[in-house]
Amino acid sequence: MALHSPQYIFGDFSPDEFNQFFVTPRSSVELPPYSGTVLCGTQAVDKLPDGQEYQRIEFGVDEVIEPSDTLPRTPSYSISSTLNPQAPEFILGCTASKITPDGITKEASYGSIDCQYPGSALALDGSSNVEAEVLENDGVSGGLGQRERKKKKKRPPGYYSYLKDGGDDSISTEALVNGHANSAVPNSVSAEDAEFMGDMPPSVTPRTCNSPQNSTDSVSDIVPDSPFPGALGSDTRTAGQPEGGPGADFGQSCFPAEAGRDTLSRTAGAQPCVGTDTTENLGVANGQILESSGEGTATNGVELHTTESIDLDPTKPESASPPADGTGSASGTLPVSQPKSWASLFHDSKPSSSSPVAYVETKYSPPAISPLVSEKQVEVKEGLVPVSEDPVAIKIAELLENVTLIHKPVSLQPRGLINKGNWCYINATLQALVACPPMYHLMKFIPLYSKVQRPCTSTPMIDSFVRLMNEFTNMPVPPKPRQALGDKIVRDIRPGAAFEPTYIYRLLTVNKSSLSEKGRQEDAEEYLGFILNGLHEEMLNLKKLLSPSNEKLTISNGPKNHSVNEEEQEEQGEGSEDEWEQVGPRNKTSVTRQADFVQTPITGIFGGHIRSVVYQQSSKESATLQPFFTLQLDIQSDKIRTVQDALESLVARESVQGYTTKTKQEVEISRRVTLEKLPPVLVLHLKRFVYEKTGGCQKLIKNIEYPVDLEISKELLSPGVKNKNFKCHRTYRLFAVVYHHGNSATGGHYTTDVFQIGLNGWLRIDDQTVKVINQYQVVKPTAERTAYLLYYRRVDLL
């Protein structure tokens, strides 16, 4: 090539054609070196490896083919340009010699219509008559001159696939039948191509430049030696045909059976597959990414066969083609050997025993109902269902019926919670619950089900908190203490990656909580009650599956019924079923009313009882037992400075004046509250938000001292249980504190301090920030934050 370098005449190209066909890899041409006679076109080889009928010639101007002595120099070469089929004078010195089809062999002909050999690209049924018709209609080298005289522009190979990205001449999205666009669409098929396709028998499925051979969306490209067989029946319908075939029902059968098969990878913007009578929306179906299934015939009518290993030809370059649809495909995670469209399943070549083979069924069969549904179908089925319609509910109910609460502390690796909204009151509460050992062990005891295993649920709150607890794992390595200033020992801790518990936030809307209302004050104590009551109610519903008789007992059950309607108590009378006469100290009798309590694991952790006794002259004492999850402590009085003061104020006797009975007589009554049952986990609520008569709300900024070790004195207990509780049953230890920051009752921020057993110290968690603090910082009063919720555990359960 040093003596006579070939010259290139590119002809008249538009700017977009120049950019598309000369800048991209598809616009390159490689030529053999000059050796006295300019050789153009392709070369026929009689015997090719692996039984191929033709030899693939690669083009690229940046490559030079080494001269070969075995290169035959016969005048039967025809000119075929992949750059511009209208230019037979593309290479200087190469003239378009008109050679009749009888003078050449089918291996030596290179059709400009499909950029491939007609003998191998079109003869799907192996008919030599079809090959003759193809050669006659194509005209081979003579066809170039005819098209030049017609002055009708023939688009080069891959023109329409490049226009998928945009352009004025781009066609609308439609189905491709084996790579062909519908001839009714303008600019899709020229008049000559329509005439050429019309002369072909129905069994022949030609390829066009729109279905390139060297493309990653073709199975036969990735495995060059193992393409699909081409024997298509006359009654076969392809994926792109509008009706009467499996392609029309692609939406109903696009996903194969789940058992024994690989799930189908979908595009990033996967749309629901819907059968239609037009070809306008079927382009998306053709753009669906498919995997080769491990079994026989898939439900869409395409039978795929795969082998254990596929040998790729390293000598043949692979060129990536643009995705078939505009949504973009998630092909980054797919293996290279997967077809990307339905049209790629029908690319023709000679079959081989070591490659995926696709067969198209010739008879239409009704689509099978696939157990694997699409994502949008799953979303339709998601939601709350009754426990009777939830097959997993009975399994959870049996587990909870026999559960044993474990109070053993566990060392968990702390993780912050990302707050992208006003979720600090939720995050602070969640961190305190994670630090509660019996709560953690309970949720870890319940299995974690995926959406596939349980698309519909009757226990959304249980599911969410089981998932939350599974986000936390044991501390990997105990942190080593390091020496700091003085004799202090500071421990380092490595928290895990922060995450956003969006599934917890969605519970507010799923259960239609008032906390989800916009413009409403977010309150950590109210959210804690929402969680505990919700978990309790779901567990009650599960108990109904095992004991339907408990259904009538859940009407007044739960800590929600704090207030006592005294008029209703009088209307019930002394003969009510939920009251009895109880003899107290000094032989005093009292009528006790109690709601029907049904125990759940939640009440076994947080549930306590208070006794409210009403004293009235000339009448028996009237007592009512009420359950609670959080003990409400009034701190408004100036005399209350500590938690002990607030507890004593809770049990103090208060008088009520002006009470009128049914006889319209004014009598004096008094009321006293005592603790009937203490829970294993005692949550104290310091009532800092006081509602005024005008409707406003103010925050009490006063500091309330709270100890790390809290002892409940006997004077706080009910008379009947004073002597039944030992000191260890009345002593609690602090393990979590929820703080409220700010001076306003309608705003502010929430943080949490939790005790970490592995660290044997305290952590301060502010959303996703986690840092180590000492115990003094937990109980020390500060102006910027005030304690709002105090979490205590019984010391005998530590």
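Backbone N, Cα and C define each Cβ position, glycine as well.
Annotation of the mutagenesis experiment Phe10 to Tyr in Swiss-Prot: Decreased but not abolished interaction with G3BP1.
In Swiss-Prot, the entry for mutagenesis Phe10 to Ala, Gly, Pro, Trp, Asp, Glu, Arg, His, Lys, Ser, Thr, Cys, Met, Asn or Gln states: Abolished interaction with G3BP1 and ability to inhibit stress granule formation. The structure shown retains the original residue.
Among the mutagenesis experiments that Swiss-Prot reports, Gly11 to Ala is described with the note: Decreased but not abolished interaction with G3BP1.
Under its mutagenesis entries, Swiss-Prot includes Gly11 to Ile, Leu, Pro, Val, Phe, Trp, Tyr, Asp, Glu, Arg, His, Lys, Ser, Thr, Cys, Met, Asn or Gln with the note: Abolished interaction with G3BP1.
While the structure shown retains the original residue, Swiss-Prot records the mutagenesis experiment Asp12 to Pro with this note: Abolished interaction with G3BP1.
DSSP gives Phe13 (mutagenesis position) a coil state; it is part of no helix or strand. Under its mutagenesis annotations, Swiss-Prot gives Phe13 to Ala, Gly, Pro, Trp, Asp, Glu, Arg, His, Lys, Ser, Thr, Cys, Met, Asn or Gln the following note: Abolished interaction with G3BP1.
Under mutagenesis, Swiss-Prot gives Thr42 to Glu with this note: Phospho-mimetic mutant that translocates to the nucleus in absence of genotoxic stress; when associated with D-337.
For the mutagenesis result Ser337 to Asp, the note given in Swiss-Prot is Phospho-mimetic mutant that translocates to the nucleus in absence of genotoxic stress; when associated with E-42.
The note that Swiss-Prot attaches to the published mutagenesis Ser337 to Ala is: Abolishes phosphorylation by ATM; when associated with A-42.
The domain 'USP' annotation in Swiss-Prot covers 415-795.
Taking a C-beta cut-off of under 8 angstroms and a sequence separation of 6 or more, Cys424 (mutagenesis position) has the following same-chain neighbours: Glu522, His749, Tyr750, Thr751, Asp767. Under mutagenesis, Swiss-Prot gives Cys424 to Ala or Ser with this note: Abolishes deubiquitinating activity and ability to deubiquitinate 40S ribosomal proteins.
The active site, nucleophile feature in Swiss-Prot is assigned to Cys424.
Taken from Swiss-Prot, the feature active site, proton acceptor covers His749. Taking the Cβ of His749 (active site, proton acceptor) as centre and 10 Å as the limit, one finds 17 other Cβ atoms among all the protein chains shown. His749 (active site, proton acceptor) carries a strand DSSP state (E or B).
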For Phe13 (mutagenesis position), the number of other Cβ atoms found within 10 Å of its own Cβ: 16
